[in-house]
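Report on the structure given below.
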Amino acid sequence: MNNPLVNQAAMVLPVFLLSACLGGGGSFDLDSVDTEAPRPAPKYQDVSSEKPQAQKDQGGYGFAMRLKRRNWYPGAEESEVKLNESDWEATGLPTKPKELPKRQKSVIEKVETDGDSDIYSSPYLTPSNHQNGSAGNGVNQPKNQATGHENFQYVYSGWFYKHAASEKDFSNKKIKSGDDGYIFYHGEKPSRQLPASGKVIYKGVWHFVTDTKKGQDFREIIQPSKKQGDRYSGFSGDGSEEYSNKNESTLKDDHEGYGFTSNLEVDFGNKKLTGKLIRNNASLNNNTNNDKHTTQYYSLDAQITGNRFNGTATATDKKENETKLHPFVSDSSSLSGGFFGPQGEELGFRFLSDDQKVAVVGSAKTKDKLENGAAASGSTGAAASGGAAGTSSENSKLTTVLDAVELTLNDKKIKNLDNFSNAAQLVVDGIMIPLLPKDSESGNTQADKGKNGGTEFTRKFEHTPESDKKDAQAGTQTNGAQTASNTAGDTNGKTKTYEVEVCCSNLNYLKYGMLTRKNSKSAMQAGGNSSQADAKTEQVEQSMFLQGERTDEKEIPTDQNVVYRGSWYGHIANGTSWSGNASDKEGGNRAEFTVNFADKKITGKLTAENRQAQTFTIEGMIQGNGFEGTAKTAESGFDLDQKNTTRTPKAYITDAKVKGGFYGPKAEELGGWFAYPGDKQTEKATATSSDGNSASSATVVFGAKRQQPVQ
């Protein structure tokens, strides 16, 4: 290896200085002093980089909106009840996407009825196991699907409801009546890779729920036989929605499917999503469809960032000075959604109209594949191997849009975490943990303002999901909070606490650190006679994590000899162990890399705290917007305990597989990871050098910022 940094280290005694950048929230600034020559070493500082824009939509597995019911007590009635952005409820990680969202389902299960306690739902969803009903699902139910785009695996959207009993409280002048339920979309396996280019057609279904207003009806959509739109929300699953075609016997060539369907085009090369939301009309013999087989109500336009998209929905069936008897008359500036599936095969979305009159959810997918794996006829193109179904050619190369990994310390395993293209939001066990304080920059998720108003380089905190806090008190499952209740198992009577240390305040698109899961048993769980103070705390697992928003491959630089500097977390063992945390302090854990983008090579070194010789050297090759390589210790090994002067145990790592990526708009940041469980070679070296019996092992995550010379 011809590494000038390593060659220089062999001739001179480097002194490293690592200090925080006062104005930039922490900086990696390591400078060496050559004792053989008086010339000063070059000084570096972090490059300035564009900070992430504030994200109105923080992403998630899915969202639901509940139907409204208006108080219509004479003389004390509410004139209207609008929909609000705050009405969106996170669904959490679904048990299975085809099943109803657990949180919202448990709410509706408790709704009282006058006799019919069935939960009715979209025909393609899994029937409810509700003890008193069959959920109204059956083979003869009306259809709702886009032709040729029916076999969803990762995302489902739909509706479910009960014929709720009227709420009558005459002493408080209150009467509410009408159905109670939700519309929703939710998915699993948010996409880590998407097609790098090309245009792909997605089709699916969409659903709506309206506000309530005295005297309001939507006769072009729903027959207001029970005062839908007036006393309670009109919605796409209402039994009086009679104007969309739901039956195969009346399907026409110009129909795109059954019910309310979507037709979207995703231009992955230009990161754009466009499309339309339509109704497939039931009959030409009425005045609601202008003698067409389909009626378009919205056009969608969104920008794709990572595996998420945000944009607008424009109402297309509206005219000035004309009253429409449907709710789709206002544009929306709140369209958001995301891609699900290993290659972005499916997507889900939602929006609320700007007039707060209607909320919409939907799901769409690429063309269904036939049994032989080819896309069904009529597609814009069959998928090539390695591409999403419906992609247009063999050129459907995939690109990685994010990294999110967890490395366990006890068994040295690496597993993928879910992520919604937000490095500042950790998703573990279906629970979303904000890594940065609410009052910080860039959409409430940036720097940690620490002591004396300064910026802390790393942040340490504890996070207890709201659901678990309540479960610990009541021992029952809770609903509606922005967490996934009990997704990691039965937490009733327990409080699961996550201890997190995250680095670094000068990294905007990359976050990495330490994660510890703890279960605190309640007094009842700890023992019948125990007091709350006696509740036992069990440390479940300690691990490391890294997640980052990958640079667009078209934006990867072509420069040579680009310097990145940063820090790292490490755990190294061979019987005894050494651990070190990220730091910007002088003598702390240090990382330095030289990247030759032109030749697609990366070399680097990780140096442990209070050491001069590097702990690991790393060599790798750049592939697209990421890199792979190997890490190894020096031939003399790594001293695990410097204080043991007579018999210092050592670790020998010969061939640890490193993976990583470049992050930010212009590859301003890089990071990577490796977990090395040991091998026969290191076991032999360990036994020879330190008289041990176990193979050396290591777990490491690292991150660094691009540097520029100090002017």
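In case you wondered, yes, glycine gets a Cβ from its N, Cα and C as well.
What you see is the original sequence, not a version with the noted changes.
The number of other CB atoms found within 10 A of the CB of R219 (mutagenesis position), across every protein chain shown, is 13. For the published mutagenesis R219 to A, Swiss-Prot gives the following note: Wild-type binding to human transferrin.
The Cβ neighbour count for E241 (mutagenesis position), using a 10 Å radius over every protein chain in view, is 22. Here Swiss-Prot describes E241 to R as a published mutagenesis experiment; the accompanying note says: Dramatically reduced binding to human transferrin.
Put simply, E241 (mutagenesis position) is 9 Å from R219 (mutagenesis position) when counted between their Cα atoms. DSSP assigns E241 (mutagenesis position) to coil in the three-state reduction, outside any helix or strand. R219 (mutagenesis position) carries neither a helix nor a strand DSSP state and counts as coil.
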